[in-house]
Amino acid sequence: MSPTREDLVATAKLFIAKYNEFTPESIISVRTPNSVSHRLFPTRNATRNIGESMEACANAKEVFKSLTVSVIDDNDTIVDERTRKVVFYLASRGDTIVGEWKSECIFIFQMSEDGKLVDRIWAGFDTAYMDEFESRLDGITF
């Protein structure tokens, strides 16, 4: 039986909950072993496998003291049951070594055939905010 809308949304929300734990292990705990994530930047496209995602999280922890993402409005959630995709419009908040982080992003999830794990992620970020944030990090050595 194909996963229902509710199944797909529940898996995407579980991913967000694990993402908010913000550890290399938690961010992959709801992903398939061969899953990939794609960052959607016009100038910074990146595709990461599980190991690369864990490394990116470990590196981000050097900058972020805390990070939380949350669905802005459940009414804006888009679900395509046929392709097993869920789209969330998210707010992200955090404390960093250079001050507050506050932005919005969009995550597109494609689930495994049973709907219980995330197989692919496309993450779109506010590039203007990212550029400004990265300029605050200029000159800082980790």
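Start at 1 and count along the chain as shown; that gives each residue its number.
Every residue gets a Cβ built from N, Cα and C, even glycine.
What you see is the original sequence, not a version with the noted changes.
Marked as substrate binding site by Swiss-Prot on the basis of a large-scale study or a structure entry: TYR19, ARG39, ARG48. Long-range neighbours of ARG48 (mutagenesis position) (same chain, six or more residues apart, CB within less than 8 Å of its CB): VAL36, SER37, HIS38, ARG39, ALA56. When secondary structure is read from DSSP and collapsed to three states, ARG48 (mutagenesis position) falls in the strand class.
Every protein chain shown contributes to the tally, and the Cβ of TYR19 (mutagenesis position) ends up with 22 other Cβ atoms within 10 Å. In the three-state DSSP scheme, TYR19 (mutagenesis position) is classed as helix. Quoted from Swiss-Prot, the note on the mutagenesis of TYR19 to Ala is: Leads to a dramatic decrease of the catalytic activity.
Listed in Swiss-Prot is the mutagenesis experiment TYR19 to Phe, annotated as follows: Alters the stereochemistry and the specificity of the enzyme reaction.
In the three-state DSSP scheme, ARG31 (mutagenesis position) is classed as strand. Take the CB of ARG31 (mutagenesis position) and look out to 10 A: across all protein chains shown you find 22 other CB atoms. Here the residue is the original one, while Swiss-Prot reports the published mutagenesis ARG31 to Ala with the comment Does not significantly affect the catalytic activity.
For SER37 (mutagenesis position), the count of additional Cβ atoms within 10 Å of its Cβ stands at 22 [all protein chains shown]. In Swiss-Prot, a published mutagenesis experiment is listed as SER37 to Val, annotated Does not significantly affect the catalytic activity.
In Swiss-Prot, a mutagenesis experiment is listed as ARG39 to Ala, annotated with the note Leads to a dramatic decrease of the catalytic activity. Secondary structure from DSSP puts ARG39 (mutagenesis position) in a beta strand.
The annotation that Swiss-Prot gives for the mutagenesis experiment ARG48 to Ala reads: Leads to a dramatic decrease of the catalytic activity.
Taking the mean position of the Cβ atoms of TYR19, ARG39, ARG48 as the substrate site, the remaining same-chain residues with a Cβ inside 8 Å of that point are ILE27, SER37, HIS38, SER53, ALA56, ILE121, ALA123.
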